[in-house]
Amino acid sequence: MKRKMLKRLLTSAFACMFIANGLITTTVRAVGPKTGEENQVLVPNLNPTPENLEVVGDGFKITSSINLVGEEEADENAVNALREFLTANNIEINSENDPNSTTLIIGEVDDDIPELDEALNGTTAENLKEEGYALVSNDGKIAIEGKDGDGTFYGVQTFKQLVKESNIPEVNITDYPTVSARGIVEGFYGTPWTHQDRLDQIKFYGENKLNTYIYAPKDDPYHREKWREPYPESEMQRMQELINASAENKVDFVFGISPGIDIRFDGDAGEEDFNHLITKAESLYDMGVRSFAIYWDDIQDKSAAKHAQVLNRFNEEFVKAKGDVKPLITVPTEYDTGAMVSNGQPRAYTRIFAETVDPSIEVMWTGPGVVTNEIPLSDAQLISGIYNRNMAVWWNYPVTDYFKGKLALGPMHGLDKGLNQYVDFFTVNPMEHAELSKISIHTAADYSWNMDNYDYDKAWNRAIDMLYGDLAEDMKVFANHSTRMDNKTWAKSGREDAPELRAKMDELWNKLSSKEDASALIEELYGEFARMEEACNNLKANLPEVALEECSRQLDELITLAQGDKASLDMIVAQLNEDTEAYESAKEIAQNKLNTALSSFAVISEKVAQSFIQEALSFDLTLINPRTVKITASSEETSGENAPASFASDGDMNTFWHSKWSSPAHEGPHHLTLELDNVYEINKVKYAPRQDSKNGRITGYKVSVSLDGENFTEVKTGTLEDNAAIKFIEFDSVDAKYVRLDVTDSVSDQANGRGKFATAAEVNVHGKLKENAEVTGSVSLEALEEVQVGENLEVGVGIDELVNAEAFAYDFTLNYDENAFEYVEAISDDGVFVNAKKIEDGKVRVLVSSLTGEPLPAKEVLAKVVLRAEAKAEGSNLSVTNSSVGDGEGLVHEIAGTEKTVNIIEGTSPEIVVNPVRDFKASEINKKNVTVTWTEPETTEGLEGYILYKDGKKVAEIGKDETSYTFKKLNRHTIYNFKIAAKYSNGEVSSKESLTLRTAR
């Protein structure tokens, strides 16, 4: 189409567009009557995100009455939704055309409405997928064209979201769904939704372009236990209201029935039960239902062939016979990959069912597990291949029937954005809390409509902004702590709770363990905890009653935890100030708040706000930083689950070490050995049991210590209580570099399993660095024994061994014969920073420090000093002197140096002929990047690499083995000049080859 409005946008002095917080700001004009007054209006957040949206003008204000064209031809439900919106916004419809009024034209592709084609100005929904639409607002006119009636209805929903206080930006939208069926399966166990909940939900689905509502409540007896019986008259009236509301909102009302609990398959009884199915379906069909589902989930019977045969017969005798019924939907008895597949092959039930069930029937599946973290593309490909069709997803989030104390308030998360290759039907199972389920459902609408552009974080923020208005920021604080569902056994799903806050907490513990200044971070956390309490109190005071009823207990829980978190910070500050009285007072408050939280039905922020209190209660400034401890075990489980020994000293209570239980199992004796980074005076070992299971919990122990890792001395034996609480094993102070915990007894969740296994979430040591412990170490020096005159010699400097100190910096002086060598440069090794300076002829001082803030490793080469051989010499001496190490306490320790001899011999260097590169060209050009390629120069003797230039400026030097390079972060549709030159070892650079081109539009 012609982009005359885009041209105007680019050339007008008044046009201004920028992106901020997901909103597009444009300068807007009032239309019809021109007043010359300009206002700012926002192209607001739209849900779902449109496939294509272009701002094509300045925008305008809709007049108080409009001309409506096409209402007689357009989809009735779309027109009704439009009229309802106009009435709610006090916009009247003119009885006769008024040229000074805004004009809105509405219709479908196959309607004969000339005004619609004119207003669309070449944009059309004709070539879009089903349910697609085009929307153009321009020059005081608004045009909405649907590919079909559903598309027109969805165009109206987008129009409703665009209009704010009668202002509408000038936009050009073409939009269509990624997935054909998008919606909800009301399939949770527990308190069913009320009738009003369902009506409200159905309207919400239509507004967010969700087109499927599967009615399958587990607690509706006529869906499951009484599936043979017809609904009573009172229930039929209720069902009719739901069916009608669904039709009005372009939602397929899918009636689900679960006969598997006691259906009979064979003989007269089987025929009777099949007829019950038909009769039940007929009654719903007569009420307007055109979509049906027969479920075999959560039953004991695994008669795969019979299940499929019932479906096939129903499909032939009812679905296809009717002619206007959508494809039948089913859930097999095995409905997750773990149940369906073994060693990459389908299990017997799944194989038989897949081979038998008719290809036209939609088969639902929940992903790798019943409730799971993700659906990777490989998993969808596997199941789609087994069933030889696109699958239908029943995603068990935000459902909470397996963990009722917690609310699932997060976005769709862990779903591959290419899932539509194998899935064309996507539904989510909501919570029994209908109102709060809308947050996740809102993001599900975005994911399933525009999968490729889905961003879970943006979708989540947008959902809360659109649903909660002035309370949105408070709701984000609350919901951020309630996104992760984890019942600590078989079910885990959703984005982690408050990940940014958890990272700050972890940073605090690291700083405290490393004796770093944490005052700024502590103040920041005080602010976070105060904001949590404030947000929850605001929500309690201002949330609508229907939402507050669903979350009041969790709001109280987060308030309690926030207060406990603040008390936990008070404990830490008191420890730092050595104020015992303040510490004990804060500890009592923190413990009481934790006890209150743990005794509550409500659950929230278990690994963040709750865990922080637990961590603070067990924190001790004498704790030796777990991340500096090397830990080994008698055995570790890394096959059956990820539970290595290192997890027992990672500072994370949610990971754990487990002795090897997969075949061949290691059934004892069990022990853990901790190697400390220095010699410490220790007096306490902390044992934190695994939190999610008692299996392997240590109840008997022996603690031994050693200075050399070979000769151990026992310091304490005893027993521990059989519970999940953190335990401390205290003893008289003793010097130790190694600590071993031997397991003398442990519990099991298996009969006769006592002592077989051992586990630990954390095993930590408390103590203080041994005063006056001698720090020793030795320097390493690496270099070739022979070098030719004129060549460079790389001299590697590092540390062979360091004892009783953590190194954060090294200081070396490299000595060389100034008559034989000339200093060239110093080169950093990975993860370190090197600063080198020639302090006098024959001496280079080399400073090495950590780039990451972590201790430097003991490595033979930490830095390389490059010397150029200038004259022949036999046995020229290289030495490292004045060597020292800076530790984590800011102390400096001297360490022993070393030396080495090198022979410098005469050499005959081959003649170097400098030539330019050949065949310099662009192999790929797009909007932001250009990739160039070339052939090496005709002569390569002495070739060291290549220098690349952009618009006359050097941008990169690369090695001689490279023959391509990508210039990145370019501007679109812009002319650039690229050049390349070859660099040789004699210091010469070839002539430059040049390339001029324009990036893509």
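Each Cβ is built from the backbone N, Cα and C atoms, and glycine gets one as well.
What you see is the original sequence, not a version with the noted changes.
Note on the domain 'GH84' (180-452): mean pLDDT across this stretch is 96. Here Swiss-Prot flags 180-452 as domain 'GH84', drawing on sequence analysis.
Summarising the annotation, Swiss-Prot assigns protein binding site to Gly187, Lys218, Asp297, Tyr335, Trp394, Trp395, Asn396, Asp401, Asn429. Every protein chain shown contributes to the tally, and the Cβ of Gly187 (protein binding site) ends up with 27 other Cβ atoms within 10 Å.
A mutagenesis experiment is reported in Swiss-Prot for this position, Asp297 to Ala, and the note states: 99% decrease in activity for 4MU-NAG. With a cut-off of 8 Å between CB atoms and residues at least 6 apart in sequence, the same chain places Ser258, Gly260, Val331, Pro332, Thr333, Tyr335 near Asp297 (mutagenesis position), listed in sequence order.
Asp298 to Asn appears in Swiss-Prot as a published mutagenesis result, with the remark: 99% decrease in activity for 4MU-NAG. If you take the C-beta of Asp298 (mutagenesis position) and look for same-chain residues 6 or more apart in sequence within under 8 angstroms, you find none.
Per Swiss-Prot, the feature active site, proton donor maps to Asp298. Under DSSP, Asp298 (mutagenesis position) is assigned to coil, being neither helix nor strand in the three-state scheme.
Where Swiss-Prot documents Tyr335 to Phe as a mutagenesis experiment, the accompanying text is: Strongly decreases affinity for 4MU-NAG. 99% decrease in activity for 4MU-NAG. DSSP gives Tyr335 (mutagenesis position) a coil state; it is part of no helix or strand.
Counting every protein chain shown, the Cβ of Asn390 (mutagenesis position) has 17 other Cβ atoms within 10 Å. When secondary structure is read from DSSP and collapsed to three states, Asn390 (mutagenesis position) falls in the coil class. According to Swiss-Prot, the mutagenesis experiment Asn390 to Ala carries this note: No change in activity for 4MU-NAG.
Among the mutagenesis experiments that Swiss-Prot reports, Asn396 to Ala is described with the note: Strongly decreases affinity for 4MU-NAG. 99% decrease in activity for 4MU-NAG. In the structure as shown, the Cβ atom of Asn396 (mutagenesis position) sits within 10 Å of 26 other Cβ atoms.
Applying an 8 A CB threshold to same-chain residues 6+ apart, the list for Asp401 (mutagenesis position) reads Phe188, Tyr189, Gly190, Glu432. In the three-state DSSP assignment, the secondary structure recorded for Asp401 (mutagenesis position) is coil. Experimental mutagenesis is annotated in Swiss-Prot for Asp401 to Ala, with the remark: Strongly decreases affinity for 4MU-NAG. 99% decrease in activity for 4MU-NAG.
Per Swiss-Prot, mutagenesis Trp490 to Ala is noted as: Strongly decreases affinity for 4MU-NAG. 97% decrease in activity for 4MU-NAG. The Cβ of Trp490 (mutagenesis position) lies under 8 Å from the Cβ of Gly369, Val370, Val371, each of which sits 6+ residues away along the same chain. In this structure, Trp490 (mutagenesis position) belongs to neither helix nor strand by DSSP; it is coil.
Break the domain 'Fibronectin type-III' (916-1001) down by DSSP state and the numbers are 0 helix, 50 strand, 36 coil. If you look up Swiss-Prot, you'll see 916-1001 marked as domain 'Fibronectin type-III', on the strength of sequence analysis.
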Across Tyr335, Trp394, listed as recorded positions, the smallest other-CB tally within 10 A is for Tyr335
Spatial separation of Asn390 (mutagenesis position) from Gly187 (protein binding site) - C-alpha basis, Å:
22
Work out how many Å separate Asn390 (mutagenesis position) and Asn396 (mutagenesis position) at their Cα atoms, rounded off.
19
Within 10 A of the CB of Asn429 (protein binding site), the number of other CB atoms across every chain shown is 22
Rounded Cα distance in angstrom between Asn429 (protein binding site) and Asn396 (mutagenesis position) is 5
